[in-house]
Structures are given as C-alpha cells and as structure tokens.
Amino acid sequence: MNYPAEPFRIKSVETVSMISRDERVKKMQEAGYNTFLLNSKDIYIDLLTDSGTNAMSDKQWAGMMIGDEAYAGSENFYHLEKTVKELFGFKHIVPTHQGRGAENLLSQLAIKPGQYVAGNMYFTTTRFHQEKNGATFVDIVRDEAHDASLNLPFKGDIDLNKLATLIKEKGAENIAYICLAVTVNLAGGQPVSMANMRAVHEMASTYGIKIFYDATRCVENAYFIKEQEAGYENVSIKDIVHEMFSYADGCTMSGKKDCLVNIGGFLCMNDEEMFSAAKELVVVYEGMPSYGGLAGRDMEAMAIGLREAMQYEYIEHRVKQVRYLGDKLREAGVPIVEPTGGHAVFLDARRFCPHLTQDQFPAQSLAASIYMETGVRSMERGIVSAGRSKETGENHRPKLETVRLTIPRRVYTYAHMDVVADGIIKLYQHKEDIRGLTFVYEPKQLRFFTARFDFI
C-alpha cells in the first residue's frame, strides 16, 4: 500500500532492538503478564500510550534552552498562559504536572459528596478522582459508543435524552458538572460533534450546570469535525478548537498528548471564585500557581507544542497514520473498534478471543500475547482497567473489552505500522492458543497499572 511521507525531517534517532521470542516470554512472565511492568529496553515498538511519548520539534528543544526556572513568576508560565488563553479562550489557567493533577484539582473544587458527574464514558483516573471526592459517575454517552462493530461518525456524542433524564431524576443541583471528553478514549478515540457540544451547552445553561471538557486530545477531535461535520470543511483547526471551548466553562488538559511534550498539564476555567480557590489548592498539591509542579522549560515546550499541534499538515498526518494501521488490520479480518479514532487502534478482544470469558481477562491476555509474539507493547482497556464498584466491590463490566495500540506522535513511521499490523495478523491466525489470565496481585486503586497475573 502506498502512503504519504511524514511532514517532518528526523534530526535525532534512538536505537531499538528486538529480543528473541524466548526472552520476551520470560520478560512477560517476570512482569506478571502486565505490559505496564515491562522494561522499555525490552520493547521493540512501544504502543502502550501516547501520553508523554511524543517526539518534540527543533523549536520545542530550542525553547527548552530559555527555561526561566524562577520559583515564582516564570516567564515561561506567562507564555503558556497567553497561548492557552488565545487558543482555548478561557479566562484563567492553572498549570499542573500532568492531566491527573488537573483532575484532582477540579474534583476537589467542583464536587460535593453525594453529587453526580455526567459524562460521555468514564476514564480511569478521571473517575477515580471524581469518586474519591464523593461523586458518582453516570455514563450518558450515546449507546452506539459501546458497540465496537458500528462504523458511525461522532460516536463520542452525549445522548441528550440521557442527560435530560438524569437532570430530571437527580435534580440539577445534584449534578456537580458535565465531563465532556474530546475525544472519548475508551470508546476508541471517538470524537464529539460540534453540534452535540452546542446542544449540551444549551441544555446545561438552562439548568445552571457547568461543563468541563477533558481536552487532552482536543486537536484530534477538531480534525474529525473539519473532516466529517458539514460546514467546517473550510474552517481552520485553530478556529474549530476555539469554538469547541466556547461551549465549556473550563477544561482539564494533559499536555502529554496534544501539546506534544513529555510532561505537563493544566486546568482552565472562567469562574473567578473557582480560580481563586484553585490557586490556593495548587500550592498544596503541585506548587506555585505560576509553575504547578513543572520546570519553566517544560512550560515553554508545552506552549510551543500546542501551537504546532494546530498545524493542519501535522494533525492530518497524525490521524491518517493511525487510520492506516486500522485499515490494514481490518482488511485482514482482525476485529477492531470502528471507526478508527484519533490516537489509537483498539482491537476488539471479545471477537479476537471468543473462547475467553470476560472473567478470564481477554484483553489483558491478548496484550500479553501481542508482546510475546511480536515485541510490540500495547495496553489492556477492558474489565481490568474498569476496576471495581465502590458500592458493591464487584467488577465493573464494560461492554467494550479492548486492547489499545496507541501511536506516539512524530515517533514512528508508516513502516513501523506495517510491522505492527503484520505481527498482529499472524497472531490472529492462531488466536485460539491465547490463554486466559487471573489475578495473583490486585491493587485496590487503579489496579491495571501494577496488577500481576498468571495463566488460568
């Protein structure tokens, strides 16, 4: 298959090597069949995550050299603040060490115990902070998002009827805020339409309910709007992003994705009282409001990276490279989540491993098998990631049981995608050999990061 050249030149390289299959089997066993616990030196192609694994540009590296490491009032913070205000349109920004820090602040600031947070599908760390602060997360994403085989645009949209029902049943005063993820990670990187954002904003405004976006992959979402939503084909990515955020009261952001850096994040809001409280709280958990746990050089790189992410040539290449991998797997009959999203290809582990029940952790088993057979590291996104109910202690049982092949930005070429696809296609041809797993160590919180498993 023909494919376009990358829209960049490579100035620095890192040597990688493939260890033998016997060695990979041994390494996987030592890691308790958890791909998070593998050593990076033993990975050939690392598709665990797109978080903090980006390649920075020459301009970002140059910006690192003008890092102002003052404890307070760093010039790099003011550059970041100016950039975010211009591109997102929010009045205030509080930097954090990464997106999780912003989630922590928002949850403490916006949630009262006993309230509900409505959102378009959960995310692991986001829901953890919401529940830790006394909220119950309610999934109001459209039903189609839970069906891996449906190829529909904007599967990340909120179901407005579900939102209206929740407001009626629980009362607007009992909804802390609406958490709108753009894009929806665990649905397969599915985008949200501008029309849906606008409609959610209108309904929320009627009831006085705040909306906070999980903006981590907002630029990817903007690309899908430009590509697929009528009326936006001639609108710039920058202008689409700005309109997206005009329908929100604030956002959490992990800079480790669409800001094209290795560390960093921020919390945005328009409300003055919340901003004052956030500045007090960030000192406790992150650092001064002008650095939030970050070095000045990292804030500078984040400001530059956010502008670079808005360049059409970059984001087109980014999304189409992911789509290329998805297309190649689909054409070979490998079951994936449809349509391919913006940051990853999600293998449908239920269809890939139909001989395994959900209690045998098919996605975890598949991720381990992919590494042992191909040297590619991926991530489980199914029942293990979903965790347990805080009320009953029983496993959450997501309808989607997937393995995420997450493409780092500006790191791999199309040739790497070919290698990944060929290896997984070969594995699929003897999928019945994949064995189920069970816990040998289960952490109480965010278990997927450090759990250990063995074959049943």
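Even glycines carry a Cβ here, placed using N, Cα and C.
Predicted, not measured: the structure shown is a model, and the values here were computed from it.
If you check Swiss-Prot, you get these features:
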VARIANT   ASP157 to Asn  In strain: MT-10509
VARIANT   PHE212 to Tyr  In strain: MT-10509
VARIANT   ARG397 to Ser  In strain: MT-10509
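Features recorded in Swiss-Prot, as mapped to the structure shown.
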| residue | record | Cβ contacts under 8 Å, 6 or more apart |
| --- | --- | --- |
| ASP157 | variant position | ASN120, VAL141, ARG142, VAL192, SER193, ASN196 |
| PHE212 | variant position | LEU106, ALA110, TYR177, ILE178, CYS179, LEU180, ALA248, ASP249, GLY250, CYS251, THR252, MET269 |
| ARG397 | variant position | GLN358, ILE383, ALA386 |
